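Undergrad: My questions will all concern the structure given below.
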Amino acid sequence: MNSEEQYYAATQLYKDPCAFQRGPVPEFSANPPACLYMGRQPPPPPPPQFTSSLGSLEQGSPPDISPYEVPPLASDDPAGAHLHHHLPAQLGLAHPPPGPFPNGTEPGGLEEPNRVQLPFPWMKSTKAHAWKGQWAGGAYTAEPEENKRTRTAYTRAQLLELEKEFLFNKYISRPRRVELAVMLNLTERHIKIWFQNRRMKWKKEEDKKRSSGTPSGGGGGEEPEQDCAVTSGEELLAVPPLPPPGGAVPPGVPAAVREGLLPSGLSVSPQPSSIAPLRPQEPR
């Protein structure tokens, strides 16, 4: 088979869409597309009807080119010379690039001088997890400058000033808070939190006082009994006017009061009761 027949056989192969089991392929040109040489995965097996035609093409194809690729052309064809000139460079791109470790060094041989600094503050470790920084497999270390929020210890002088301020104002204003912070050598946040906690404590104490002041029975206190017994057959206790100091005792006062047996404020009236029994009404 001469070069002309081989060229027409290759052209017929690219024109037939069933050879690659794809859609219609455009006309074959002298410069084949570069994607034919960039594929890394092996192509699917050829259909049985083209096995005989491809067998003749495999004899003249180089070992590095797949049977589906363009067969070699004659040396006098300029397209074939151009194809063989660019073939080694295109096949060299299919190899993977060298690894990131130069000079054949292993990944375990490299040691990180400093561990990766975490960009976000919430990703840093706290003092509660500081033991993880000593673990050999830990991905982070506990930073010494990282301070965990601790409980503020107020002095007696500071507590005295704060209690005095709370006695007058349950809610402190911003200017007064700044003034107290400068005077007591505290921050505004410390004073704000102290007043919040103190208000909660004060509310709990007030609720406890209200609950303890109300009796369990739910009723109010009993009223004192009045010393007044009004019966139909008894005499009423009358309170006569007090005698003038150093004066004579009025004639209506009984002898028991004169002798001091009864208190001078209370006495039995000698006159009979003015309350008369009710008479039943006669039917009309």
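From the backbone N, Cα and C atoms, a Cβ is placed for every residue, glycine too.
The following feature annotations were taken from Swiss-Prot:
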type	residues	note
MUTAGEN	Thr152 to Asp or Glu	Displays a more cytosolic distribution
MUTAGEN	Ser269 to Ala	Reduced phosphorylation by HIPK2
MUTAGEN	Ser269 to Glu	Abnormal subnuclear localization upon glucose accumulation
Undergrad: By the DSSP assignment reduced to helix, strand and coil, which category contains Thr152 (mutagenesis position)?
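TA: DSSP call for Thr152 (mutagenesis position): coil, neither helix nor strand.
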Undergrad: Below 8 Å Cβ to Cβ and six or more residues apart, same chain only. Which residues does that give for Thr152 (mutagenesis position)?
TA: Leu186, His190
